[in-house]
Amino acid sequence: MWLLIIACAVILVIGILEKRRHQKNIDALPVRVNINGIRGKSTVTRLTTGILIEAGYKTVGKTTGTDARMIYWDTPEEKPIKRKPQGPNIGEQKEVMRETVERGANAIVSECMAVNPDYQIIFQEELLQANIGVIVNVLEDHMDVMGPTLDEIAEAFTATIPYNGHLVITDSEYTEFFKQKAKERNTKVIIADNSKITDEYLRKFEYMVFPDNASLALGVAQALGIDEETAFKGMLNAPPDPGAMRILPLISPSEPGHFVNGFAANDASSTLNIWKRVKEIGYPTDDPIIIMNCRADRVDRTQQFANDVLPYIEASELILIGETTEPIVKAYEEGKIPADKLHDLEYKSTDEIMELLKKRMHNRVIYGVGNIHGAAEPLIEKIHEYKVKQLVS
């Protein structure tokens, strides 16, 4: 009996000491930012981290998901977060905070890794205690955990709203709801202003950034009193997420072509949405080149693109690479695909593909679609050799 009592007492003391150590780590970081939402959290986390680093903060950023990373102000090397076999656990945030403090940082920008509403509360109130909260968006996802309605998802995200701090949000149907919650917590609300994010600025990124992503990060800069010039420069210097959709300037600094790497967006809807966004930003899309990578073991996908994607992109030239291109050749010959010219490079080598491509790179968009594996991977590496170095000033 006494052994049980002593064991319980020891566990209690250890728990109290651990909590005190963690609170000491939290208190050692005057700037703590919690990025929550459904889509775009990793991008906003990276852009915000870039801003703080540019402004002179010793900042550590942390992204979550399948490729969770630690980002540091004092080295370009990112550290993958190694997880236990059971997967992500919000308790890892304690180790993140400890490492951040021991490294000498004075700011942390952390993507919220909790989905369950109760865990979101624990993440904010016990593990991070952010004084700046960011809610990227309220969309339908994880409905089984946070739903079943958008209203309940919005309610779950109120855990991100700090007390006596700042909340950065986009203007949405939940703006007034979040503002009321923030008022109850004596927190100032900053509405992200997309009018400050021009298409010309977005084209400077080598990956796809949406206006909301940049304006939310700019809102964090406003909360910290960081000037916009520093903020814009910091975002451009922020390293992209490994899974970011890359847009590379090619050949000429004055009239570059742009390679849009959409090979990994291997479904019709995503591929068309990317193309729509590329046009909206203002890239030279009047006479694009579409590169379709086909795979012998993905003939169903090739057929889907022949029916549901390529007919809806007016291309100057369509280049087919990889294997089993016949479904698209047939659709083109039947007049279903509005491309002015077709180049069927089935089974051709990367060098042979580049021989055709490099003469066509100036001042136009080259959009790679279909499949990332197979012929696309070595081609992407080769295209990178023609990348124009972006100057950030």
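Glycine is no exception: its Cβ is also placed from the backbone N, Cα and C atoms.
Asn89 to Ser appears in Swiss-Prot as a known natural variant, with the remark: In strain: IFO 3336.
What Swiss-Prot says about the natural variant Leu139 to Phe is this: In strain: Asahikawa. DSSP classifies Leu139 (variant position) as coil under the three-state reduction.
For Arg360 (variant position), other Cβ atoms within 10 Å of its Cβ number 15. According to Swiss-Prot, the natural variant Arg360 to Ser carries this note: In strain: IFO 3336.
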Chain-internal residues near Leu139 (variant position), provided their CB is under 8 angstroms and they sit 6+ positions away: Gly37, Ile38, Arg39, Leu150, Ile153
